[in-house]
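> Handing you this structure, nothing more for now.
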Amino acid sequence: MASLIYRQLLTNSYTVDLSDEIQEIGSTKTQNVTINLGPFAQTGYAPVNWGPGETNDSTTVEPVLDGPYQPTSFNPPVDYWMLLAPTAAGVVVEGTNNTDRWLATILVEPNVTSETRSYTLFGTQEQITIANASQTQWKFIDVVKTTQNGSYSQYGPLQSTPKLYAVMKHNGKIYTYNGETPNVTTKYYSTTNYDSVNMTAFCDFYIIPREEESTCTEYINNGLPPIQNTRNIVPLALSARNIISHRAQANEDIVVSKTSLWKEMQYNRDITIRFKFASSIVKSGGLGYKWSEISFKPANYQYTYTRDGEDVTAHTTCSVNGMNDFNFNGGSLPTDFIISRYEVIKENSYVYVDYWDDSQAFRNMVYVRSLAANLNSVICTGGDYSFALPVGQWPVMTGGAVSLHSAGVTLSTQFTDFVSFNSLRFRFRLTVEEPSFSITRTRVGGLYGLPAAYPNNGKEYYEVAGRLSLISLVPSNDDYQTPITNSVTVRQDLERQLGELREEFNALSQEIAMSQLIYLALLPLDMFSMFSGIKSTIDAAKSMATSVMKKFKKSGLANSVSTLTDSLSDAASSISRGASIRSVGSSASAWTDVSTQITDVSSSVSSISTQTSTISRRLRLKEMATQTEGMNFDDISAAVLKTKIDRSTQISPNTLPDIVTEASEKFIPNRAYRVINNDEVFEAGTDGRYFAYRVETFDEIPFDVQKFADLVTDSPVISAIIDFKTLKNLNDNYGISRQQAFNLLRSDPRVLREFINQDNPIIRNRIEQLIMQCRL
């Protein structure tokens, strides 16, 4: 029958050519393993004594808090705050345009009753009446006069706990602060020739650009950062600002060395990385209440941005590694909401972003050293994804967030639809952030990480800015293009082809005729007949079969058979039949692998449902080992696979091994198996449902798990193509004879075809459900 193809794949010996092995290593996607290759990986260049390089800074970066500087007299630049930090009472600062504005600021200590004090203002002794009623706060008072020989008037004031004050020249005015900390505001004095006003500071001061006014206000309200209040901070002379600091520019090309044919170029670049996540959401067949998989998949993004006046076209590919698998099971009924597997990235995961742009730095990126980058962090927040149920309120997966932090950069190769090119792979480590994610209308909540359901949260892209430096060995002739030597990446072009093929395969489920399906399921499909629909099959038959079997060897089904073989040899001398459940578990272990999970049912908290579902997962192997004349789930699975291969336009020899392997593991996930003992039938499914009933009446009887374990050890195991509920429904509505019932229980293909040809809606509906489960 059709399932012969799986047995052939399991038992055939195969050869491996070295070229095939190398190609497979280059295209295999691994998960849950991250290898830090280091900055010199995959350069393809001879080992030489090169230096460690440098991470370059940019002269365009302006400090937020510049200082402290020693007391001095100077003309401060326009649009910069002078943040003054006096340590004692007295005159803090004074400034004048020598025409119509003389402004000075006086600091008064706490708890001072009204009194007259003498202050030196602009070189002249002045008597000023001051007061400060506050018990804790210091008081800054502005004293102003508009003529050289006029009297001073008081303005402000500013009641301050941190004892900080600030003044700025901006837009024809001199700005200061007033009010009371921590709720200060700014005020101004209109001044002619304001840009020529000289300021004399009598205390240490800092310089803050106007763009950071909010930071300045924060300091006025709450004080300087703790590091500024230690004795290790020594004020400098203001002339230190004029010292020229020679730094590498953010965007420049430097010739490091040059010979007649080759030269070393250092490329320093500002870089803007934009990327987005992509996800695959696969819904299971059936009534529409179950999802089989929600997973991340690689995402390409192309964009343009401006760098030093130059328009740069960039291309990124985002992929993830080290995913965490979660699941949700709402129950065993067909209308219970279930997500078999959904991926979440957390602190043990990594995000890879492959970046390439059309600038000169990437044109000859083959032999590279001294590769370094400084990147900002970015927070990625999940959105809301609604699970559209046929009836009832929809559950919603909502929330979740992670922050990405730069963890290294190496060379890589990107593959697009048309071209492959060498690029840089930026690796990001993750930390979880608020909010947590949950699934509404379920008990899933308070979990941290970013789920794959809606990772972009409606954003077109996430953005990371930073700087990049590398030294590249390039031809001295700028018109010559270095041949690209491809290096290995996690994602290659094959992944894109497989994604398109999966979508096409799932869409073809609607077009399969059931009579054709039963016919195909009865054919002994071998390797050649299964793949005969592919172009150039005859020419590539040997190599293609080898590739399929090589890939299949690593499948879950093949690994299960390996485990079965080992456990059979181990159990051969230790099987002892007895009345205890413990000995039943041991005798069953040769094929069920449940002895380590069910050791003492009488004291176990596990239910019968848990035990039967554990046993049922290995009944497929038992059925394969004792092939009967009835049709089984693998026959249907192989027939559907054959039909879809024949109709597919995307299938190719490269994608076939992955598709066959994936189909063997994922087609018809909800299977049920039965054993027959005279008039009694025991039926158990992988979803934990179990039935025991009589064939004559279809009346249920108590399910004896010990008897079930005994029977499956010695008796043939049969696929429950037509399960108990379908049989009972068929009998209640149409009435079936005892012989018809036995034939359906044995999955007799001839009887199944008769019911389908008669257009029996109950049988057709059951087969349609099985076909819809054949999804990738």
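Cβ atoms are placed via backbone N, Cα and C, with glycine included.
Model, not experiment: these values are computed from the prediction.
From Swiss-Prot, here are the annotated features:
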- Arg101 to Ala: Reduced ability to bind sialic acid binding (MUTAGEN)
- Ser190 to Ala: Reduced ability to bind sialic acid (MUTAGEN)
- Arg231 to His: Complete loss of trypsin activation of VP4, resulting in a blockage to viral entry (MUTAGEN)
- Arg241 to His: Complete loss of trypsin activation of VP4, resulting in a blockage to viral entry (MUTAGEN)
- Leu287 to Asp: About 50% loss of association with liposomes (MUTAGEN)
- Leu333 to Asp: Slight loss of infectivity. About 50% loss of association with liposomes (MUTAGEN)
- Val391 to Asp: Drastic loss of infectivity by blocking the host membrane permeabilization after virus internalization. Almost complete loss of association with liposomes (MUTAGEN)
- Trp394 to Gln: Slight loss of infectivity. No effect on the association with liposomes (MUTAGEN)
- Thr146 to Ser: In strain: Isolate MMU-18006 (VARIANT)
- Ala166 to Gly: In strain: Isolate MMU-18006 (VARIANT)
> These are the mutagenesis positions: Leu333, Val391. Which one scores highest on other Cβ atoms within 10 Å?
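Answer returned by the neighbour count: Leu333.
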> Within 10 Å of its Cβ, which one of these recorded positions (Ala166, Leu287) has the largest number of other Cβ atoms?
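Checking each of Ala166, Leu287, the winner is Ala166.
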> Using only C-alpha positions, which one of Ala166, Ser190, Leu333, Val391, Trp394 is spatially nearest Thr146 (variant position)? These are the recorded positions in the record.
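Smallest Cα separation from Thr146 (variant position) among Ala166, Ser190, Leu333, Val391, Trp394: Ser190.
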> To the nearest whole angstrom, what is the C-alpha distance linking Leu333 (mutagenesis position) and Leu287 (mutagenesis position)?
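Pair distance, Cα basis, whole Å: 11 Å.
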> I'd like the number of other C-beta atoms within 10 A of the C-beta of Trp394 (mutagenesis position), please.
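By my count, 12.
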> Enumerate same-chain residues with a sequence separation of six or more from Arg101 (mutagenesis position) and a Cβ-Cβ distance below 8 A; give 'none' if the list is empty.
Val144, Thr146, Ile174, Tyr189, Thr191, Thr192, Val197
> Among all the protein chains here, how many other CB atoms are within 10 A of the CB of Ser190 (mutagenesis position)?
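Within a 10 Å radius of the Cβ of Ser190 (mutagenesis position) lie 11 other Cβ atoms.
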> How would DSSP class Val391 (mutagenesis position) in three states?
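It is coil.
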> Quick one: give me the count of other CB atoms within 10 A of the CB of Thr146 (variant position).
11
> Spatially speaking, which of the recorded positions Ala166, Ser190, Val391, Trp394 is closest to Leu287 (mutagenesis position)? Use C-alpha to C-alpha, please.
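When the Cα distances are compared, Val391 comes out closest.
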> In whole Å, how far is Ser190 (mutagenesis position) from Val391 (mutagenesis position) when you measure between their Cα atoms?
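Taking the Cα atoms only, Val391 (mutagenesis position) lies 70 Å from Ser190 (mutagenesis position).
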> Rounded to the nearest Å, what's the C-alpha distance separating Trp394 (mutagenesis position) and Ser190 (mutagenesis position)? Just drop the number here, would you?
63
